[in-house]
Amino acid sequence: MRFQLFYILGLLSVTSLTHAASNLICYYDSNSYLRQGLAKMHTNELDLALQFCTHLVYGYAGLKSGTLELFSLNVDLDMFYYKDITALRQKFPQLKILLSVGGDRDVDEAHPNKYVELLEANRTAQQNFIDSSMILLKRNGFDGLDLAFQLPRNKPRKVHGSLGSYWKSFKKLFTGDFVVDPQAEEHKSQFTDLVGNIKNAFRSANLMLSLTVLPNVNSTWYFDVPKLHPQFDYINLAAFDFLTPLRNPEEADFTAPIFFQDEQNRLPHLNVEFQINYWLQNHCPGQKLNLGIASYGRAWKLSKGSGLSGAPIVHETCGVAPGGIQIQSAEGLLSWPEICSKLSQNASAQYRGELAPLRKVTDLTQKYGNYALRPADDNGDFGVWLSFDDPDFAGIKAVYAKGKGLGGIALFDLSYDDFRGLCTGQKYPILRSIKYFMG
C-alpha cells in the first residue's frame, strides 16, 4: 500500500508537497436517523468521527417555493436535531458546524427548478432567502451555511454515440452531449450577485459561507470562479457519481476515477483531475478547494450480454442492481458496510444466486478505482457490477489532494461509512484512512 501511494505521487502534476491538507469536511445526512436497523445513525455515534473532522455539514435544509425562504425539510426531526448537533461543539470546541441547503434531498416535483428561480428572482425575494437563512442559523447555533444548490446537470453521454469532432470549443467539451440551460451565462452572473449579497450579510453576523458543487453540475455554466472564490470560506467539489446506473443504465464504468482513461470514447471531464484543474486554472487558490469522496458505491445489474470479465466499460447492463439490506436504496447505492459484506471473504464457502459473493478487482495503477462483480447466471439473473472507493483508495485520494495543494477532503457522508465497525471491527475506516494519509 505505501509503495502504491508513493507511486501515485510520481504521477501528479506538481513537483513538491508544500503543505499538509488541513480540512476534513464531514457531511452528515440527518435522514440517516430515520433509517431502520443497522443503518440507523444516532448523534452519539458521531462522537468518534468528530475527533477527525474539522467541519461538520448537517444536511439538509430546503428552499421554499414561492417565498424562497430557507426552511427545514423535516420540522419534527430538525426542531430537536439542530440543537443536538450544534451542542456537539461543547465536546469539540474547534469544530465548525454548517447547515447545508439542497444536496439533492430537497425533492419538489411541483417546482423542480426553484433554485434557478432563486437566481432569477428580484432583490426583495432573494433577501427573503438571506434573512430566513440568518434567522435559522443564528437561532440554532450553526456557524454558517453551505450552498449545495440543485442546479441543472450535464446530460449523460449517449451509449455508442459519436463524439463527432471532439466538439468545437472548450465549453462544449465540458458539457456532455447537450446544453441543458440556454440561459447559463445569465444564471452564472445572477449566482455571483446572489453569493455576494449573502456574503455581505453573513460577514456582519460572523457566519461562514461554503459552496458544494454537486455531481454533474457544470462549473462552466454557473460558477464565475475568479469572482466567486473570494466570497466562500471553502469550496467542496463532489467529484464522484460521474456515471451511475440511473444516469447510465446501459453501461457501467468507474464512478469516480482520479484520472482520464483515454479509451472507449470516455468523456474527458468525467474524472477528479479535470474537475480540480478547472478550478485551479481559473485562479481558485488550492487551499480553498476540498476534494469530495463518496463513502458509498454504485451497482449496475449485469445481463448475460455483459460478459464475464467485468473490465469497464461494461456494456449491455440493465440499470440499477438491488441495493443492500441496510440502506435499501432504489438508486443502486450501497454503503461501505453493505459493500464489504458482499465481497468474497471465504474462498471455501459455496453460495449461489443472490448470496454468491462479488469478486473484487483492485486497480493496481491506483488511477481509476476498484470494482467488484458477479456475472449473471445462465438465466441472466443475479449479475452485479459495483464501482466504489474502499478505505485504501480513499487514502490514495487524500494523498492526491495533498499533492495538488488542496485545502483538504470532504467526505460524503459519515452515515455511509462503517460507523458500527461491521466489516473489520474498526469504526469509520474510510474516514480514518483519509485522516491518516492527509497527515
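Including glycine, each Cβ sits where the backbone N, Cα and C put it.
Record note (Swiss-Prot), natural variant ILE8 to Leu: In strain: MB15b and MB25a. The unchanged residue is displayed.
What Swiss-Prot records for 22-439 is domain 'GH18'.
Quoted from Swiss-Prot, the note on natural variant ASN44 to Ser is: In strain: MB13a, MB15b, MB25a, MB34a, MB37a and MB63a. The local packing around ASN44 (variant position), expressed as other Cβ atoms within 10 Å of its Cβ over all shown chains, amounts to 9. DSSP gives ASN44 (variant position) a helix state.
Looking at Swiss-Prot, the entry for natural variant SER100 to Gly says: In strain: MB01a and MB33a. Other Cβ atoms within 10 Å of the Cβ of SER100 (variant position) number 21 in total over all chains.
When Cβ atoms from all protein chains are considered, those within 10 Å of VAL116 (variant position) total 19, not counting its own. Looking at Swiss-Prot, the entry for natural variant VAL116 to Ile says: In strain: MB08b, MB29b, MB36a, MB40b, MB47a, MB48b, MB52b and MB58b.
Quoted from Swiss-Prot, the note on natural variant GLU186 to Gln is: In strain: MB08b, MB29b, MB40b, MB45b, MB47a, MB48b, MB52b and MB80b. Note on GLU186 (variant position): other Cβ atoms within 10 Å of its Cβ, all shown chains, come to 12. The DSSP secondary structure for GLU186 (variant position) is helix.
GLY305 to Glu appears in Swiss-Prot as a known natural variant, with the remark: In strain: MB01a, MB08b, MB29b, MB36a, MB45b, MB47a, MB48b and MB52b and MB80b. Residues within less than 8 Å, Cβ to Cβ, of GLY305 (variant position) and separated from it by at least 6 positions along the same chain comprise HIS315, GLU316.
With a cut-off of 8 Å between CB atoms and residues at least 6 apart in sequence, the same chain places GLU251, ALA252, ASP253, GLN264, ARG266 near ILE313 (variant position), listed in sequence order. For the natural variant ILE313 to Val, the note given in Swiss-Prot is In strain: MB48b and MB52b.
Listed in Swiss-Prot as a natural variant, GLY403 to Ser is described as follows: In strain: MB08b, MB15b, MB25a, MB29b, MB33a, MB34a, MB36a, MB39b, MB45b, MB46b, MB47a, MB48b, MB52b, MB58b, MB63a and MB80b.
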VAL116 (variant position) versus GLY403 (variant position) - Cα distance in angstrom: 36
Pairwise Cα distance for SER100 (variant position)/VAL116 (variant position) [Å, integer]: 17
Reduced DSSP assignment, SER100 (variant position): strand
Cβ packing number for GLY403 (variant position), 10 Å threshold: 20
